[in-house]
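J.: First the structure, then my questions, so here it is.
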Amino acid sequence: MPIIIDKDLPARKVLQEENIFVMTKERAETQDIRALKIAILNLMPTKQETEAQLLRLIGNTPLQLDVHLLHMESHLSRNVAQEHLTSFYKTFRDIENEKFDGLIITGAPVETLSFEEVDYWEELKRIMEYSKTNVTSTLHICWGAQAGLYHHYGVQKYPLKEKMFGVFEHEVREQHVKLLQGFDELFFAPHSRHTEVRESDIREVKELTLLANSEEAGVHLVIGQEGRQVFALGHSEYSCDTLKQEYERDRDKGLNIDVPKNYFKHDNPNEKPLVRWRSHGNLLFSNWLNYYVYQETPYVL
């Protein structure tokens, strides 16, 4: 089934070229089907790239989704045209009186700051509080997951000596959890972060369950409130070349950046990346949408 997006959204052309089923709002409104309302709070500076990554995954399900893109009103985005935000994005103030079936809170390149130092932290806290009573299930990604764990449960983040950067093997820690339906015992996911949350802190919170972690990369998947809150510390949504672009960007800036681990063939940046996370990335998002959004949400929000 399709995702419903604005007919002029630039990501639409990319998705159609990849045979991702998209539908315009005009076409959807002629169908007698209630689409799931999904909000994406896009905190990334590379907004259009992140749009395509997430829409690619949530569009690969049998569900019809009405997608609403959100940006932070209290933060000035310097890497995206204001025209793009005006045309395709809303703010929390625009939607705070609505209810949503699902919400995705993305990562953000602010993890070396304390949460309180982030210029939009107060606005983000209001959105996370709103999600507890107005959203059926919220999926938090990377820094968004760290922010959610801190705000809702007081779980701290800690600086790493070196950036966690690459594609890492993870192990399923809980069996018979719907979010992991169809997962192999071992699976891969990308990570790109300078901070971590610790397994010991997660296990001290009785409302949280650790679902998957990595010996090298640490905590990856955590669930809370019986699935109303999902936290993914990795980046299962990443495209095949995202880590490559991050590596080349930092290298060209003269930063001391290592080659992402387990990513390029033979760990040689002149070789093509090896994509080993795509199937489980699709599975993660489809399981979240099916079991924690579609199966749990009321017909009338």
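Placement of Cβ uses the backbone N, Cα and C atoms for every residue, glycine included.
So Swiss-Prot has the following annotated:
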type	residues	note
ACT_SITE	Cys142	active site, acyl-thioester intermediate
BINDING	Lys163, Ser192, Arg249	substrate binding site
MUTAGEN	Ser192 to Ala	5-fold increase in Km for homoserine
MUTAGEN	His235 to Ala, Asn or Gln	Lack of activity
ACT_SITE	His235	active site, proton acceptor
MUTAGEN	Glu237 to Gln	19-fold decrease in catalytic activity
MUTAGEN	Glu237 to Ala	65-fold decrease in catalytic activity
ACT_SITE	Glu237	active site
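Tell me what's around each of these sites.
T.: Cys142 (active site, acyl-thioester intermediate) falls outside any helix or strand according to DSSP and counts as coil. Counting every protein chain shown, 26 other Cβ atoms lie within 10 Å of the Cβ of Cys142 (active site, acyl-thioester intermediate).
Within its own chain, Lys163 (substrate binding site) has Ser192, Arg193, His194, Ile257, Asp258 as residues 6 or more apart in sequence whose C-beta sits under 8 angstroms from its own.
Mapped onto three states, the DSSP output places Ser192 (mutagenesis position) in strand.
There are 22 other Cβ atoms within 10 Å of the Cβ belonging to His235 (mutagenesis position). For the recorded site, His235 (mutagenesis position), the DSSP three-state label reads coil.
Here Glu237 (mutagenesis position) comes close to Thr50, Gln53, Leu54, Arg56, Leu57, Ile141, Gly281, Phe285: these same-chain residues lie at least six apart in sequence, with C-beta atoms under 8 angstroms from its C-beta.
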J.: Suppose we draw a 10 Å sphere around the Cβ of Ser192 (mutagenesis position). How many other Cβ atoms does it contain, all chains included?
T.: 19
J.: Helix, strand or coil for Arg249 (substrate binding site)? Use DSSP.
T.: helix
J.: Where does Lys163 (substrate binding site) sit in DSSP terms: helix, strand, or coil?
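T.: For Lys163 (substrate binding site) - judged by DSSP and reduced to three states - the answer is strand.
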